[in-house]
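First comes the structure, then the notes that go with it.
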Amino acid sequence: MEAVLNELVSVEDLLKFEKKFQSEKAAGSVSKSTQFEYAWCLVRSKYNDDIRKGIVLLEELLPKGSKEEQRDYVFYLAVGNYRLKEYEKALKYVRGLLQTEPQNNQAKELERLIDKAMKKDGLVGMAIVGGMALGVAGLAGLIGLAVSKSKS
């Protein structure tokens, strides 16, 4: 599962599917499969703007798809949001998938990895806030020391 989350699309694939998508769009109608393939590539990009664009395309597809297609759309919506560190949204999608398919092992593993990332980022966030608080307290102490010495 971690391989799926960390996999990057090749530039060649991204360009190939973008060209196909743009060609169909210019002709007036993009097929669901073409839109999904392009979105799937975008979600695996190393650029956050591409990932966001892929998420938008997947969200557009969601109401149009069959049950099987929706499962894929929701899964990659969770993956895209995970890659953007939008863990709450990623969890929303993966838990929705687990409601309809409680035995889906891929979704269970993705949920576990999202929870793990949230805990890790939460701890890192707390450490940063704690470090900033110590820095402010230290600075206040130095200012207090300087003021008391200047009065002496």
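Positions of Cβ are set from backbone N, Cα and C atoms, glycine also.
It should be emphasised that the depicted structure is a prediction, and the values quoted were computed from it without experimental measurement.
Within its own chain, L42 (mutagenesis position) has V9, L14, D50, I51, K53, G54, L57 as residues 6 or more apart in sequence whose C-beta sits under 8 angstroms from its own. One mutagenesis experiment catalogued in Swiss-Prot, L42 to P, is accompanied by this note: Less than 15% of cells display fragmented mitochondria.
Around the Cβ of L58 (mutagenesis position), the number of neighbouring Cβ atoms within 10 Å comes to 26. Quoted from Swiss-Prot, the note attached to the mutagenesis of L58 to P states: Less than 15% of cells display fragmented mitochondria.
In the three-state DSSP assignment, the secondary structure recorded for L77 (mutagenesis position) is helix. A simple way to gauge crowding: the CB of L77 (mutagenesis position) has 25 other CB atoms within 10 angstroms, across all the protein chains here. Among the mutagenesis experiments that Swiss-Prot reports, L77 to P is described with the note: Less than 15% of cells display fragmented mitochondria. Shows greatly reduced binding to DNM1L.
Around L91 (mutagenesis position), a 10 Å sphere centred on its CB holds 18 further CB atoms from the protein chains shown. Under the heading of mutagenesis, Swiss-Prot lists L91 to P and annotates it as follows: Less than 15% of cells display fragmented mitochondria. Shows greatly reduced binding to DNM1L.
Spatially close to L110 (mutagenesis position) yet at least six residues away along the chain are M1, L5, F75, A78, V79, Y82, A90, V94, judged by Cβ distances under 8 angstroms. According to DSSP, L110 (mutagenesis position) is assigned to a helical segment. Swiss-Prot gives this note for the published mutagenesis L110 to P: Approximately 40% of cells display fragmented mitochondria. No change in binding to DNM1L.
Record note (Swiss-Prot) on the mutagenesis of K149 to A: Protein localizes to both mitochondrion and endoplasmic reticulum. Protein localizes to endoplasmic reticulum only; when associated with A-151.
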L58 (mutagenesis position) and L91 (mutagenesis position), compared by Cα position, are separated in whole Å by 16
